[in-house]
Amino acid sequence: MDLTISNELTGEIYGPIEVSEDMALTDLIALLQADCGFDKTKHDLYYNMDILDSNRTQSLKELGLKTDDLLLIRGKISNSIQTDAATLSDEAFIEQFRQELLNNQMLRSQLILQIPGLNDLVNDPLLFRERLGPLILQRRYGGYNTAMNPFGIPQDEYTRLMANPDDPDNKKRIAELLDQQAIDEQLRNAIEYTPEMFTQVPMLYINIEINNYPVKAFVDTGAQTTIMSTRLAKKTGLSRMIDKRFIGEARGVGTGKIIGRIHQAQVKIETQYIPCSFTVLDTDIDVLIGLDMLKRHLACVDLKENVLRIAEVETSFLSEAEIPKSFQEGLPAPTSVTTSSDKPLTPTKTSSTLPPQPGAVPALAPRTGMGPTPTGRSTAGATTATGRTFPEQTIKQLMDLGFPRDAVVKALKQTNGNAEFAASLLFQ
């Protein structure tokens, strides 16, 4: 490697001097004593503003020296001056370094290769402190084996906090630093003992078929209803079967507009065909299998075997390589559904001539605790022995499916007023 030596006492520059990177520092000192007028009793050798201990036996490579680096020969500093430098505040230390760069053209020429725009920064004290201050302070404290203070914060701040630890603001700051220490300790332990916690877990997908069209379905036990996208409804030919009377809003982490509902479609999982109803949303994911379908068919999510057991068949969850990356983005998370069927249905031109279909029951908006419907509704209701009132419109819709009024009211009572669950109970 090539090194340049600058003697600031005489103004002379030596080099580049070609030396081996494996040369010991003591050998380099001996070379400088012979050729550059270096005297260990009067001079110090500087590298990157740090004094190199002339008694070290480490190689130049181990000390971090590289080709084209600059070494400075300066006069020894008295102990009192060294003590003053050690007691400088962080801002004063940064300013001292800036002044050193202003007065030392050789050092500035070396650092400008590593710090673009250094000439402009040196001439602006405020910008210099803002841009290079953190790096200079890191260099100042980085040479110690342990942090200058237990919190690893600037020494000025630590001194201020410890000077009056009972001050409310200081006490709050100290508590924050202690909490951060605990968080950092937890992070280190987690990285060391449970690194798998930092890997991304693939979502649960299975292969299904709808109208002979293969689909990768997302299994979500946290979703209340099973969802199909409008795009897939068109591809599978089910868009004409969407009951648009069930327009509403899906609510979860966000909200989504419900286009309607497909009351029944055959879904093939492995060799088994099972009936399924879909809430149709304009979403990016094709199919989301929710809790309604999973509970109806007594599904079991077996994460140990990585399979889904449903309707007496078993299908494997897809591996991460089998899941398109686009599927991982923008997953809908509706957990509750509010439809316009809470209001009396208004027949449309396309639906007025159609008789009610089995299962065509409005999904009422979930209520906290599944409590009774407010009595202030415009439609009359049936009151049970417990004083619970059900909307007359809901009772009529269930009776239109061919069930007597007493059975409808009983089913609504058993399902806490949920019309969809009541219909499922009546059909059993």
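Backbone N, Cα and C atoms are what each Cβ position is placed from, and that goes for glycine too.
Taking all protein chains in view, 22 other C-beta atoms sit within 10 angstroms of the C-beta of Asp220 (mutagenesis position). DSSP gives Asp220 (mutagenesis position) a coil state; it is part of no helix or strand. The active site annotation in Swiss-Prot covers Asp220 and rests on a curator's inference.
For 1-80, the entry in Swiss-Prot reads domain 'Ubiquitin-like'.
Residues annotated as domain 'UBA' in Swiss-Prot: 389-428.
Asp220 to Ala appears in Swiss-Prot as a published mutagenesis result, with the remark: Increased protein secretion most likely due to reduced catalytic activity. Cells are larger and clump together.
When pLDDT values are averaged over the domain 'Ubiquitin-like' (1-80), the model yields 76. Residue counts for the domain 'Ubiquitin-like' (1-80) by DSSP state, with H, G and I taken as helix and E and B as strand, are 13 helix, 30 strand, 37 coil.
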